[in-house]
Each structure stands twice: as C-alpha cells, then as structure tokens.
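So that you can see what the record holds, here are the features copied from Swiss-Prot:
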MUTAGEN   Thr2 to Ala  Great decrease in binding affinity for mRNA
MUTAGEN   Leu3 to Ala  Great decrease in binding affinity for mRNA
MUTAGEN   His4 to Ala  Decrease in binding affinity for mRNA
MUTAGEN   Lys5 to Ala  No effect
MUTAGEN   Lys5 to Arg  No effect
MUTAGEN   Glu6 to Ala  No effect
MUTAGEN   Arg7 to Ala  Decrease in binding affinity for mRNA
MUTAGEN   Arg7 to Lys  Slight decrease in binding affinity for mRNA
MUTAGEN   Arg8 to Pro  Great decrease in binding affinity for mRNA
MUTAGEN   Gly10 to Ala  Decrease in binding affinity for mRNA
MUTAGEN   Val51 to Ile  Increased ability to bind to hut mRNA in the presence of histidine
Amino acid sequence: MTLHKERRIGRLSVLLLLNEAEESTQVEELERDGWKVCLGKVGSMDAHKVVAAIETASKKSGVIQSEGYRESHALYHATMEALHGVTRGEMLLGSLLRTVGLRFAVLRGNPYESEAEGDWIAVSLYGTIGAPIKGLEHETFGVGINHI
C-alpha cells in the first residue's frame, strides 16, 4: 500500500482550497484525473451546522451518495477531524461565544498506487474563528482524511 506521490488527497484538497485565483481550472483538472470535488462556504456559531453544510454540499455535488450510511459516515469523520484543527480540539463554538466563517473543499478518490485500496475522502477547512464581533477573529485551518 503505497501512496501515489501526485495523488496525495490531503495535499490536493488543501491546495484547491487555498488557490482561489485558479479554482475552476484546478477543479477541471482534478475531475479529469478522476477525483470528485466539492467546494463551498459556511458560517455559524454551531458546529452541527458546519457539518450539515458540508454533508449537504457533498451530496448535491455527487461526492457522496445521498442514500446509504458508509459514505456519509466517512465524510462525517473527515469533517470532524478537520473541525478539530479549526477549533483546536474544543468542538464547541456558540457555547464558548465564538463563531466561524469557513471555506471548504471536499475531495474523493484513490490516493494509492493500487486501485484495490479504494476511495478515500478529504475535507479541508480555512477561514476565521473568534468572538461573534467583526474584527475580533483570527485565521484558522483544519484538514481531515478518512477511508470510505
């Protein structure tokens, strides 16, 4: 089980998220290479709303199937891992009087040299976190990767 150097899923999702200037070109290239891609934005004082926004966008864009449990479950774990980075391990937002404004990228595909390894999913989050007062936030980032 060897990672394919050009198919590192976490790296690709982070680069997609941070490269806003050439986003559409990058999405086309990723899709041409067999990746399923979803991009979006979410802002909330509730972590469950962040999770729901990412799941809804992923289903609408075809990154995961609407029916079934396994794909949603994998996305959930990748999203929670990314949120741990954003919130520095404390998954609370509104109850600690903080809010997030995030862009997200979800990428699905096989990052390994062997097709037998199957698909994985990566969620990258970038934006701001802080008190719900304009100007009192700071940058934050998180990434999560899970097998499907």
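Using the three backbone atoms N, Cα and C, a Cβ is placed for every residue, glycine included.
Here the features listed in Swiss-Prot are painted onto the structure.
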residue	record	DSSP class
Thr2	mutagenesis position	coil
Arg7	mutagenesis position	helix
Val51	mutagenesis position	helix
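Shown are the mutagenesis positions Leu3, Val51; the one with the most C-beta atoms within 10 angstroms of its own C-beta is Val51. Separating the Cα atoms of Arg7 (mutagenesis position) and Val51 (mutagenesis position) is a whole-number distance of 25 Å.
Candidate mutagenesis positions: Arg8, Gly10, Val51. Nearest to Thr2 (mutagenesis position) by Cα distance: Arg8. Rounded to a whole number, the C-alpha distance linking Arg8 (mutagenesis position) with Val51 (mutagenesis position) is 23 angstrom. Other C-beta atoms found within 10 angstroms of the C-beta of Arg8 (mutagenesis position) number 15, with every protein chain shown included. Recorded residues Val51 (mutagenesis position) and Leu3 (mutagenesis position) have their alpha carbons 28 Å apart, per Cα-Cα distance. Fewest Cβ neighbours within 10 Å among the mutagenesis positions His4, Lys5, Arg7: this applies to Lys5.
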